[in-house]
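Taken straight from Swiss-Prot:
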- 356-498: domain 'RCK N-terminal 1' (DOMAIN)
- TYR552 to Phe: Affects the interaction with SRC (MUTAGEN)
- 830-974: domain 'RCK N-terminal 2' (DOMAIN)
- SER978 to Ala: Does not affect activation of channel (MUTAGEN)
- TYR1012 to Phe: Affects the interaction with SRC (MUTAGEN)
Amino acid sequence: MASGLIDTNFSSTLANGMSGCDQSTVESLADDPTDSPFDADDCLKVRKYWCFLLSSIFTFLAGLLVVLLWRAFAFVCCRKEPDLGPNDPKQKEQKASRNKQEFEGTFMTEAKDWAGELISGQTTTGRILVVLVFILSIASLIIYFVDASSEEVERCQKWSNNITQQIDLAFNIFFMVYFFIRFIAASDKLWFMLEMYSFVDYFTIPPSFVSIYLDRTWIGLRFLRALRLMTVPDILQYLNVLKTSSSIRLAQLVSIFISVWLTAAGIIHLLENSGDPLDFNNAHRLSYWTCVYFLIVTMSTVGYGDVYCETVLGRTFLVFFLLVGLAMFASSIPEIIELVGSGNKYGGELKREHGKRHIVVCGHITYESVSHFLKDFLHEDREDVDVEVVFLHRKPPDLELEGLFKRHFTTVEFFQGTIMNPIDLQRVKVHEADACLVLANKYCQDPDAEDAANIMRVISIKNYSDDIRVIIQLMQYHNKAYLLNIPSWDWKQGDDVICLAELKLGFIAQSCLAPGFSTMMANLFAMRSFKTSPDMQSWTNDYLRGTGMEMYTETLSPTFIGIPFAQATELCFSKLKLLLLAIEIKGAEEGADSKISINPRGAKIQANTQGFFIAQSADEVKRAWFYCKACHEDIKDETLIKKCKCKNLTVQPRSKFDDLDEHHPAPTFTPPELPKRVHVRGSVSGDITRDREDTNLLNRNVRRPNGTGNGTGGMHHMNNTAAAAAAAAAAGKQVNKVKPTVNVSRQVEGQVISPSQYNRPTSRSSGTGTQNQNGGVSLPAGIADDQSKDFDFEKTEMKYDSTGMFHWSPAKSLEDCILDRNQAAMTVLNGHVVVCLFADPDSPLIGLRNLVMPLRASNFHYHELKHVVIVGSVDYIRREWKMLQNLPKISVLNGSPLSRADLRAVNVNLCDMCCILSAKVPSNDDPTLADKEAILASLNIKAMTFDDTIGVLSQRGPEFDNLSATAGSPIVLQRRGSVYGANVPMITELVNDSNVQFLDQDDDDDPDTELYLTQPFACGTAFAVSVLDSLMSTTYFNQNALTLIRSLITGGATPELELILAEGAGLRGGYSTVESLSNRDRCRVGQISLYDGPLAQFGECGKYGDLFVAALKSYGMLCIGLYRFRDTSSSCDASSKRYVITNPPDDFSLLPTDQVFVLMQFDPGLEYKPPAVRAPAGGRGTNTQGSGVGGGGSNKDDNS
């Protein structure tokens, strides 16, 4: 109804508007049979512009009036009637009226819905109509450009001869129909009448009809069609052309700017060419394009002055327009330039070169993390790295990071996007990538939130491509379970987790067994180049040479096939100058998983065996593949071993090392069944010769908790049970009635086989019985005899976890393991591990299980396990206890690591290692303060002094001095107690690398020095999680490298054990089986002293190469480096600090004070049995094995 009224009104308005116009010209033209042209000058003497203008105004006012009248009528006539009661007689009439209104309402609603669908962009018809309206609007605008190119504003021309007006009229008829459709679809008719696009129609449609009646044209306000350009962004979105916010914003800015510019130019053109009213005699002739030029120059505030407004109306409009136009120009143009300049800088799609691999790196992308990653990934020591590194991050790089990318532009590319968006994954071609690496923020405030974000990234990657290889960094060990439970996660396909907490604590744990080992391993998997200098100290040059060593893999040449591992290692070291650490042993069955075996006992090299080497570069390791006996046997210079032309590589030649088999006897396999045991106790004559044999026997079979055996090269092999029993009895007398449980031999088909065919040299100090200064009485490590009454060793059975890799005990409550200061002070702890833990009750869990588990590896005998004493907040430890309750020999002192009384109570001066850890979250305010507690604790211990009393400085008795004069005798096993805190073995965990300068007061480290070059790190007394950054690159290039490193530092954690722990139930105990007990027979880390014992001969001016060969042949131990005093002078102010030398050359001179890092075999030999009879009174001075380091539970070893 409203639309009909509008149509009628529109026609009447046109007629009424024309009634006042002069029709004489029109009539004369109509009467002219020849259709002669107008006399233009006579026609234009009378201006008719107001007719065109009034038609537009009247149309607007008429439409507005109709809408207002309709609303008033609806308000008066259609008011809501009051509800009538059910019995009211007018109710029927009301119902009929309502039904009629509902029918009309339904009809109007359907019409409105139809019109709405027709003009919306949601349907195909709507999209076509919207695009058609835009195209016709632009076509009408082009017609205006054509008409406005002349300087005439009003022109007399017969309509039938005016082609442009005829075309424009056809367009306007279409716009009029579209106007009515929009009017019907509008929910608020009054507001619709006041819309901008409605005014465009008011001032463009009616004048086209007026021109027919007057036979003249007025340029008028047709330039308003330019405002239709503002709909370009909407139309492009309807057509799915614009999808990103930046492109939509750019289209909006450009369309608004151009629309306003062209519209304002049309107004200036109209006003200047018309002149000022009322006589219009000062017209300023300007073309439309000149006006366009004039406006852009004016808006940009340049204003050349070559074009300007002369009319009053033109100038007035310009004044007001500049207030808007200048602001728009100043805001829009910079934003447009920014969007155009940066829109596609890091967008687009990866263009892969044919045959070139690429990896995608995401997660925590900053200058620091990226620079560390690229420094290691693109290191020159690697073989030609033909891999492109693609970084994907949601934020654009800052200037520093952008500069880094430019310096590596040939191998690095950055894309802006998120790993959670499949479109961005498609852009960087994740499905074609070689691997996807996820970096973590090591300094984050919330480690669990950081891990959750990275795990979600892995889920997104695996959801997009489930066969892509993923290597991820995680902060917390307990979050590893969520990752392992992802269905498409498969470690067999190369997926790997680098858990920073697990590896960090594992490195620290191994340093408890062999101080300095954390530094050695960290340097091995980091790619570094070393440069020695004569200006530097000798110890610095020795250390730097070791930092240049890395771990590589290479396939062994056919020359090695069939020879034992020890023999192959000797050949590599002496001939190729390579250190062979481990080999990959393939499964016996086809398709079975291969495993990495470190220093395997009795394994022989098979064809295509992959070896793990320590060397300076990948080129050096190639010698292992190039080596050929026929071509290279006589070559003395290892650098000359190159690829030969020998074709007979398939035939295995007999190596000159084959005659060494007699020096490498096959190791004895220890059966899992219960062995025969000999319990002997008695008195034997004490001549010195027999005592020497007894001491050798005891120390050969009672190994230290630090991980090495105690036998000597000169000891006698026991050939029968009786001799062994007598010797054990004498040993029992020697060590204060300690009753050993001896497994001297086992019977196999009537023959007696010795427990281990490798002799055992003594290792670094530890906690079992040694001589003290009072008459050679033993001072075993552990708890005093009066503290051991609660432990019944005969009735307790020792168990392992279900995999057989770790010692296990039934769950203990935390309260049973808590000591107060008095209880700790009454406990003579020795050879133990003190963990100084700084934590608040709500601090994030760091996973203390990862520190204790390597110290509970099953390749230690039970009595060798070091007691772990944790000093810290018991409220925090209670949260960790669920993961510690099944691990034996743990005590907790609820105290402060900064309290000297607490430190004295736990005998920190007698410990084998003091670990200083912090679980507190670093502050954002000042990151350097994150390590304040750890540094204070370290300096506090170094400033302490201790009494030189019994049990502090253990000295050798005279009888022992006589024994040690022979080649076969052991060294003093117990670490001498420290009188000064500076000599306490210590390792401090740091969050910030730069804080390492505060640990040692006697060094001259520069704050800008890299961590690995600082003295505390070189000495193995500091460790920071940043050194683990290199593992990402190492794991990518060598899938087995992380497995090897994890095996070395975790004590034997396997993927199967990881899956068990991922269940969340913790370690599960298991019955010993043949398979699980065989897992005990694996290599471990140890430290051997050259001061005394069977290897002492090499300490006096010996060479490292001779030591290496002798240790490998005689004891099956693989030497990997030295731990040497920094100051080798005997001056009184010489430092007691040692530093790490990784894999010295074979001609390297040794010193008696050196300690050797070794990978030693498992010793299944004689077990140690604590006494059943209490020691005589004297108590703490004659401490026996208790629940301290050597006691606390069962020590019955079913596999000995």
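Don't overthink the numbers, they just go from 1 along the chain as shown.
Glycine too: its Cβ is placed from the backbone N, Cα and C atoms.
The noted changes are left out; the structure has the residues it started with.
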Open item on the list: I need the CA-to-CA distance for SER978 (mutagenesis position) versus TYR552 (mutagenesis position), whole Å please.
Closed with: 40
Task: Sparsest-packed of the listed mutagenesis positions (TYR552, TYR1012) - C-beta count within 10 angstroms - done: TYR1012
- [ ] Mind tallying the domain 'RCK N-terminal 2' (830-974) by DSSP state, helix then strand then coil?
- [x] 52 helix, 24 strand, 69 coil
- [ ] Compute the C-alpha separation of TYR1012 (mutagenesis position) from TYR552 (mutagenesis position), stating it in Å without decimals.
- [x] 20
Task: the domain 'RCK N-terminal 1' (356-498), counted residue by residue under DSSP: helix, strand, coil - done: 58 helix, 32 strand, 53 coil
TODO: With H, G and I counted as helix, E and B as strand and the rest as coil, say where DSSP puts TYR1012 (mutagenesis position).
DONE: helix
Open item on the list: Helix, strand or coil by DSSP: which one applies to TYR552 (mutagenesis position)?
Closed with: strand
